[in-house]
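Taking it in order: structure first as C-alpha cells, then the write-up.
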Amino acid sequence: MAMSFEWPWQYRFPPFFTLQPNVDTRQKQLAAWCSLVLSFCRLHKQSSMTVMEAQESPLFNNVKLQRKLPVESIQIVLEELRKKGNLEWLDKSKSSFLIMWRRPEEWGKLIYQWVSRSGQNNSVFTLYELTNGEDTEDEEFHGLDEATLLRALQALQQEHKAEIITVSDGRGVKFF
C-alpha cells in the first residue's frame with residue numbers, strides 16, 4: 001500500500017525556497033526544512049542520498065512552483081540535521097549522506113523493545129533476519145538499511161544490551 005506524502009503549507013509558499021536573513025525567521029525555516037526532510041525520508045524509507053540527488057528530488061525542488069532550494073541552502077539544512085544527530089556525512093567532500101529519521105539510539109531502543117517483548121533475549125540474529133525476517137515484518141525497523149542498523153546496534157552495544165558478532169554468513173548480533 002503506497003502512502004501519499006502530505007507536503008507542509010510552507011512547501012507551497014515561494015519564499016520557503018530562499019533562506020531568510022532574519023535570524024528568528026531563519027531558525028523557524030530551518031526547523032521546518034528539517035522536519036520536512038525527516039518526514040519525507042521516513043515515508044519513502046530513504047536512508048542515503050547525494051547532495052545532487054537531493055537537489056533534484058521533489059524534496060527540495062517544487063516543480064509546480066518552479067522553485068528550487070539552492071545547493072548552498074541545502075547544505076545548510078543538511079548541516080542542521082547533522083547537528084541534531086539525524087545525518088551523517090558519508091564522505092569528506094560532503095557530497096553523500098546517511099539520513100536517519102530516527103537517531104541510532106532511538107532505533108536501538110525500538111529493536112531492543114521488540115527483542116524483550118518477543119522473548120528473544122540471549123538470542124543471536126543475522127542482520128538480515130533482524131531487518132528482513134518474517135518475525136519483524138510488523139516492526140518499524142523492518143527493511144532498515146544496514147548502515148543505520150549497525151549504528152543502532154552499536155548504540156545497544158555501548159549500553160551492554162547487545163554484541164555485534166561475526167557469524168558464518170556475515171555479521172550478526174547477540175542480545176542480552
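Glycine is treated like the rest: Cβ placed from N, Cα and C.
If you look for the noted substitutions, you won't find them, since the model keeps the original residues.
Quick caveat, the model's predicted, so the values are computed rather than measured.
In Swiss-Prot this protein carries:
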type    : residues      : note
MUTAGEN : VAL124 to Glu : Abolishes binding to CHMP6
MUTAGEN : THR126 to Lys : Abolishes binding to CHMP6
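Around the Cβ of THR126 (mutagenesis position), 17 further Cβ atoms fall within 10 Å across all displayed protein chains. In this view, VAL124 (mutagenesis position) is surrounded by 13 other Cβ atoms within 10 Å of its Cβ, with every protein chain counted.
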